[in-house]
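These notes are about the structure you will find just below.
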Amino acid sequence: MNILLFGKTGQVGWELQRSLAPVGNLIALDVHSKEFCGDFSNPKGVAETVRKLRPDVIVNAAAHTAVDKAESEPELAQLLNATSVEAIAKAANETGAWVVHYSTDYVFPGTGDIPWQETDATSPLNVYGKTKLAGEKALQDNCPKHLIFRTSWVYAGKGNNFAKTMLRLAKERQTLSVINDQYGAPTGAELLADCTAHAIRVALNKPEVAGLYHLVAGGTTTWHDYAALVFDEARKAGITLALTELNAVPTSAYPTPASRPGNSRLNTEKFQRNFDLILPQWELGVKRMLTEMFTTTTI
């Protein structure tokens, strides 16, 4: 089996390079790839890549994910998150390939306190959410052999993340204020990548599982409680923090160009049922990532 991965150097793409390697012959591309186009600002180019390589499975981890920046560059966000997805979907349909694509809880309005189901009405609050929803629809309309995974609060050990930012600030400051009225489940790129590899194998044998799924870690937290766990684990690991006071504040305390949903909870029952997997509680992945951070020596 031949697998084509777009967005290989992002948080999820990096982990997909690992998880997909045993599943098939993997060709991984990003915006800088030379031999084949992996640049999502070039829809014709990425579609041509699909037609040239004729993979069995395409995994798209490329996207415009700068939520606030998208507000000031909606055309670019639309190009990366929807137009190029449509181009790939059409090329995949011509060649008979499966397409795996990642979307977001930002397609919902973020109201209430009940986990969103795949069948719930969408109503994005910002440009990022609108363009990701357009990408979903483009794939659904043009390539029936698809898996769309909506996820949320994604983190990875590689690169910057919320935990690293909180730890840096906690070493510098005695007081921190963190938002406590946004709810979701921190979801590791590692978990997404492993679930994707499994789902691909299932889909190839059971094509009827094609469709839209919610995929996040188990449980729910707030950014404030997420930060509190990070600090607790750091202190257990013997890391000295200047922090003595952690305050809980509303979203309104930190105005941003793009509106954020208050309710990012996603119901994952459909995914767990169709792919026969159990999604672990969010704390498990975060603690594992923190342990690796605390024990890694910078050379």
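Here the Cβ of each residue, glycine as well, is placed from N, Cα and C on the backbone.
It should be emphasised that the depicted structure is a prediction, and the values quoted were computed from it without experimental measurement.
In Swiss-Prot this protein carries:
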- TYR128: active site, proton donor/acceptor (ACT_SITE)
- GLY10, GLN11, VAL12, ASP30, ASP39, PHE40, ALA63, HIS64, THR65, TYR128, LYS132: NADH binding site (BINDING)
- GLN11, VAL12, ASP39, PHE40, ALA63, HIS64, THR65, TYR102, TYR128, LYS132: NADPH binding site (BINDING)
- THR104, ASP105, TRP153: dTDP-beta-L-rhamnose binding site (BINDING)
- VAL67 to Ala: Significantly reduces enzyme activity (MUTAGEN)
- THR104 to Ala: Loss of activity (MUTAGEN)
- TYR128 to Phe: Loss of activity (MUTAGEN)
- TRP153 to Ala: Loss of activity (MUTAGEN)
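On the structure: features taken from Swiss-Prot.
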{"residue": "GLY10", "record": "NADH binding site", "DSSP class": "coil"}
{"residue": "ASP39", "record": "NADH binding site", "DSSP class": "coil"}
{"residue": "ALA63", "record": "NADH binding site", "DSSP class": "coil"}
{"residue": "THR104", "record": "mutagenesis position", "DSSP class": "strand"}
{"residue": "LYS132", "record": "NADH binding site", "DSSP class": "helix"}
{"residue": "TRP153", "record": "mutagenesis position", "DSSP class": "coil"}
Intrachain C-beta neighbours of GLY10 (NADH binding site), sequence separation six or more, cut-off 8 angstroms
ASP30, ALA61, ALA62, ALA63, THR65
Across all the protein chains here, work out how many other Cβ atoms are within 10 Å of the Cβ of ALA63 (NADH binding site).
25
Could you check which of the recorded positions ASP105, TYR128, TRP153 is the closest Cα neighbour of VAL67 (mutagenesis position)?
TYR128
Report, in whole Å, the straight Cα-to-Cα distance of VAL12 (NADH binding site) from TYR128 (mutagenesis position).
18
Long-range neighbours only, meaning 6 or more apart in sequence with Cβ under 8 Å: which ones does VAL12 (NADH binding site) have?
ALA61, TYR102, VAL154, ALA156, ALA189, LEU192, ALA193
Most Cβ neighbours inside 10 Å, all chains, among the binding-site residues ASP39, ASP105:
ASP105
